[in-house]
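Taken from Swiss-Prot as is:
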MUTAGEN   C56 to S  Impair elicitor activity
MUTAGEN   C82 to S  Impair elicitor activity
Amino acid sequence: MNVLTFLIAAAVSLAVVQADVISHDAVVPFAQPTATTTEQKAGVKFKPQIHISNGCHPYPAVDANGNTSGGLKPTGSSSAGCKGSGYGSQVYGRVATYNGVYAIMYSWYFPKDSPVTGLGHRHDWEHVVVWVDDIKLDSPSIIAVSPSAHSGYNIYYPPESNTIDGYSAKVDYSSSWVVINHALDSTTDAGETQDLIMWDQLTDAARTALENTDFGDANVPMKDGNFLTKVGNAYYA
């Protein structure tokens with residue numbers, strides 16, 4: 001091992017050692033960077049809106065140094081302690097081609113999934129897959145929208161026109177007594193957007209943290225071990 005290789009390895013090891021689990025409201029999100037690739041530009045173009053009917057608002061899950069959110073215990077009201085981060089929120093994106101079309105996955109992290117006091121679990125990840133005919137076109141079209149719901153998907157092919165605002169799909173985060181835990185679904189209600197960070201725009205430390213951190217009952221949908229499987233499950237045909 002030469003000196004340069006040793007120094008790089010040492011720096012990476014130090015970054016991993018320094019990364020920690022921190023308070024959910026201490027995680028600083030990534031500012032949305034300038035999109036430079038076709039995939040990144042598509043991510044920005046089709047960035048969805050999320051409406052919160054009940055429960056936590058989305059929070060950043062990881063910071064640039066690889067520190068991850070410790071989440072919240074499922075105590076208090078469904079939104080207790082998680083009505084929004086003072087640092088701002090985050091949506092995570094990743095793109096794949098699948099059966100000749102494009103799948104853009106947008107993922108949100110929530111500190112807890114607690115429909116009522118004492119029920120639920122620490123951490124929640126939800127996502128929506130927006131299906132686009134060809135992101136290289138000047139005027140691409142949304143073919144389908146697949147919001148995540150209880151380890152599966154609500155698939156809309158084609159989506160109702162009033163659930164799309166321009167190029168932005170509108171999704172709702174809510175729970176009910178019937179299914180207990182929170183999920184996403186399409187909605188006609190306008191929502192909020194967050195700064196987008198694409199998978200390839202994350203720092204190495206942040207990406208490694210999302211790959212390796214144990215979020216308990218919640219799974220990071222866009223990490224390598226989950227991404228393509230979930231895209232396949234979200235397919236509309």
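Here the Cβ of each residue, glycine as well, is placed from N, Cα and C on the backbone.
In sequence order, H24, G55, C56, H57, Y59, L72, F110, P111, K112 constitute the residues six or more apart from C82 (mutagenesis position) in its chain with CB-CB distances below 8 Å. Other Cβ atoms within 10 Å of the Cβ of C56 (mutagenesis position), summed over all protein chains shown, number 26. In three-state terms derived from DSSP, C56 (mutagenesis position) belongs to neither a helical nor a strand segment and is classed as coil.
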